[in-house]
Amino acid sequence: MSLPETKSDDILLDAWDFQGRPADRSKTGGWASAAMILCIEAVERLTTLGIGVNLVTYLTGTMHLGNATAANTVTNFLGTSFMLCLLGGFIADTFLGRYLTIAIFAAIQATGVSILTLSTIIPGLRPPRCNPTTSSHCEQASGIQLTVLYLALYLTALGTGGVKASVSGFGSDQFDETEPKERSKMTYFFNRFFFCINVGSLLAVTVLVYVQDDVGRKWGYGICAFAIVLALSVFLAGTNRYRFKKLIGSPMTQVAAVIVAAWRNRKLELPADPSYLYDVDDIIAAEGSMKGKQKLPHTEQFRSLDKAAIRDQEAGVTSNVFNKWTLSTLTDVEEVKQIVRMLPIWATCILFWTVHAQLTTLSVAQSETLDRSIGSFEIPPASMAVFYVGGLLLTTAVYDRVAIRLCKKLFNYPHGLRPLQRIGLGLFFGSMAMAVAALVELKRLRTAHAHGPTVKTLPLGFYLLIPQYLIVGIGEALIYTGQLDFFLRECPKGMKGMSTGLLLSTLALGFFFSSVLVTIVEKFTGKAHPWIADDLNKGRLYNFYWLVAVLVALNFLIFLVFSKWYVYKEKRLAEVGIELDDEPSIPMGH
């Protein structure tokens with residue numbers, strides 16, 4: 001679409017309104033549009049966390065699944081939600097745009113939650129209640145009942161992936177970075193975006209969990225379905241006020257193109273002088289411009305990828321013909337190399353989210369056996385997650401007000417701890433949390449054995465579990481912001497969208513690894529002496545926690561080696577005399 005030339009300050013040349021005309025600053029975008037988008041994010045967080053954090057009690061108490069099976073169902077659901085964000089981001093950047101992606105996937109999410117609600121209403125979609133006289137022989141959910149449940153959960157996960165991948169980016173599209181006033185408003189937008197995430201989280205682990213446990217699952221899930229439909233209606237009502245940006249394509253396409261081109265040219269010989277490789281200068285000479293690309297110097301690492309930039313004259317490739325699947329610029333190759341350099345750091349972040357997964361599964365099962373009463377009020381098991389959220393918020397507040405100033409004063413570094421330092425601390429706290437959880441479980445188990453199998457609620461207060469929730473919250477505040485900062489800073493300018501994908505994929509893989517670990521442990525410990533028993537009082541859950549603690553500790557040591565090896569992009573380029581262009585960050589919640 002060609003844009004008419006104009007000198008009006010109110011007309012934006014890089015954004016359109018819903019009718020395809022250049023966007024008018026006075027009629028589109030700004031806070032009115034952003035507020036409607038924030039509604040979607042708050043409800044998405046409320047729904048995903050509200051279902052996930054309390055799902056294990058539904059699976060064990062209503063569907064009569066074992067603890068290990070229930071834990072894997074929850075972690076697979078949450079892992080899929082995060083992994084599908086990659087698909088949602090690809091679809092939004094390449095095909096549909098962010099607006100349509102949000103609208104379509106929010107409708108899919110609403111469908112999934114509606115089916116989940118119906119499964120709690122229709123008696124035939126859940127097994128009968130246990131007979132008090134034969135409680136050890138509860139009838140498990142049938143294949144059809146589980147099929148409906150999984151359909152509901154994974155439709156919800158699919159919808160979550162599309163919404164989560166697009167909502168922060170579409171919100172930022174409502175502000176013009178080239179205009180100082182709107183640029184400052186964008187910063188406040190991301191603050192409010194994070195606020196909405198936390199509001200949704202707190203409502204999920206308190207009000208929504210209480211409704212599910214004390215009023216009824218049909219009401220708890222029904223509220224989620226209604227909230228999604230309401231938020232989607234508000235979102236669609238703002239259509240004529242939104243600003244729309246052109247499709248930018250997925251950065252994964254560039255990665256794939258470089259790999260394919262390098263493979264096609266694998267038999268060609270690299271020139272001794274890298275200046276003979278195809279680069280942005282050749283495109284500038286042929287086409288007159290190469291917007292958005294800052295030429296990067298050649299590096300000696302991963303030289304096999306350099307073959308993507310070899311001109312193959314026999315294949316008909318010249319400087320005037322640019323097919324990215326047969327010939328990539330050296331700058332494109334160097335950007336992909338930078339992604340490859342980040343992969344060891346990326347990989348060592350995964351295990352922290354395996355620790356986090358325990359809070360929504362086995363820790364909830366632990367809390368069911370403890371005395372959770374405060375006076376006449378009993379805290380729902382899943383509401384223990386409020387201490388995790390509290391640890392996260394407290395750490396964020398202290399870090400902003402104390403740690404940043406302290407680092408500036410002691411180390412002359414104005415941004416607080418460096419990204420890799422925060423990631424390392426987060427991993428340390430993750431291992432510590434699992435060690436604490438193992439010690440707490442030992443105490444809980446000794447008390448259970450002392451009082452015999454007939455005592456369902458042990459004479460131990462819920463406060464015993466607070467440390468493990470709190471420590472994970474502290475660790476997550478550090479590692480999440482550290483990962484986000486690291487990926488945003490280190491991703492090449494032309495591939496900033498990869499930062500979101502790299503972050504969310506560690507969450508997804510962490511949840512999936514938890515499922516794999518539980519399955520392996522269940523297989524090797526058997527039914528005679530299980531670590532994760534259906535009745536925790538007959539298991540050895542503390543051994544599983546020790547296993548996770550040791551794995552995360554070893555992972556932490558590996559991370560220290562990789563972080564010592566890693567050189568920040570800014571320093572590496574400064575050593576060859578290149579100053580980075582100003583690269584705006586893309587904050588994002590999770």
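For all residues, glycine too, the Cβ spot is worked out from N, Cα and C.
Heads up, this one's the original sequence, none of the swaps are in it.
Counting only same-chain residues at least 6 apart in sequence, those with a Cβ under 8 Å from the Cβ of T360 (substrate binding site) are G52, V53, L55, V56, V74, T75, L78, A382, A385. Residues or ranges marked as substrate binding site in Swiss-Prot: H356, T360.
Looking at Swiss-Prot, you'll find the mutagenesis T28 to A noted as follows: No effect on phosphorylation and on nitrate transport. Here T28 (mutagenesis position) comes close to A15, D17, Q174, R241, Y242, R243: these same-chain residues lie at least six apart in sequence, with C-beta atoms under 8 angstroms from its C-beta.
Recorded in Swiss-Prot as a mutagenesis result, E41 to A carries the remark: Loss of the transporter activity. Counting every protein chain shown, the Cβ of E41 (mutagenesis position) has 24 other Cβ atoms within 10 Å.
DSSP assigns E44 (mutagenesis position) to a helix in the three-state reduction. Sequence-distant contacts of E44 (mutagenesis position), defined by Cβ-Cβ distance under 8 angstroms and a gap of at least six in the same chain, are A106, Q109, T160, V163, K164, V167, G200, I228. Swiss-Prot gives this note for the published mutagenesis E44 to A: Loss of the transporter activity.
Using a 10 Å Cβ-Cβ cutoff, R45 (mutagenesis position) registers 24 neighbours. Here Swiss-Prot notes a mutagenesis experiment, R45 to A, with the remark: Loss of the transporter activity.
Sequence-distant neighbours of T101 (mutagenesis position): residues of the same chain at least 6 apart with a C-beta under 8 Å from its C-beta are G88, I91, A92, G162, V163, A165, S166. Record note (Swiss-Prot) on the mutagenesis of T101 to D: Loss of low-affinity nitrate transport.
Quoted from Swiss-Prot, the note on mutagenesis experiment T101 to A is: Loss of phosphorylation and 91% reduction of high-affinity nitrate transport, but no effect on the nitrate binding. According to DSSP, T101 (mutagenesis position) sits within a helical segment.
What Swiss-Prot notes for the published mutagenesis of C130 to A is this: 90% reduction of the transporter activity. Counting only same-chain residues six or more apart in sequence, the Cβ atoms lying under 8 angstroms from the Cβ of C130 (mutagenesis position) belong to H64, H137, C138, E139. For the recorded site, C130 (mutagenesis position), the DSSP three-state label reads coil.
In Swiss-Prot, a mutagenesis experiment is listed as K164 to A, annotated with the note 90% reduction of the transporter activity. Cβ neighbours within 10 Å of K164 (mutagenesis position), excluding its own Cβ and spanning all shown chains: 28.
Swiss-Prot documents E476 to A as a published mutagenesis change and attaches the note 80% reduction of the transporter activity. Every protein chain considered, the tally of other Cβ atoms within 10 Å of the Cβ of E476 (mutagenesis position) stands at 26.
Residues within less than 8 Å, Cβ to Cβ, of P492 (mutagenesis position) and separated from it by at least 6 positions along the same chain comprise L296, E334, E335, Q338, I339. While the structure shown retains the original residue, Swiss-Prot records the mutagenesis experiment P492 to L with this note: In chl1-9; loss of high- and low-affinity nitrate transport, but no effect on nitrate sensing.
Of all the recorded positions in the list E41, R45, H356, the shortest Cα-Cα distance to E476 (mutagenesis position) is found for H356. In the three-state DSSP assignment, the secondary structure recorded for K164 (mutagenesis position) is helix. Geometry remark: R45 (mutagenesis position) versus H356 (substrate binding site), CA distance 16 Å.
Sequence-distant contacts of H356 (substrate binding site), defined by Cβ-Cβ distance under 8 angstroms and a gap of at least six in the same chain, are G430, V472, E476, L507, G510. DSSP classifies T360 (substrate binding site) as coil under the three-state reduction.
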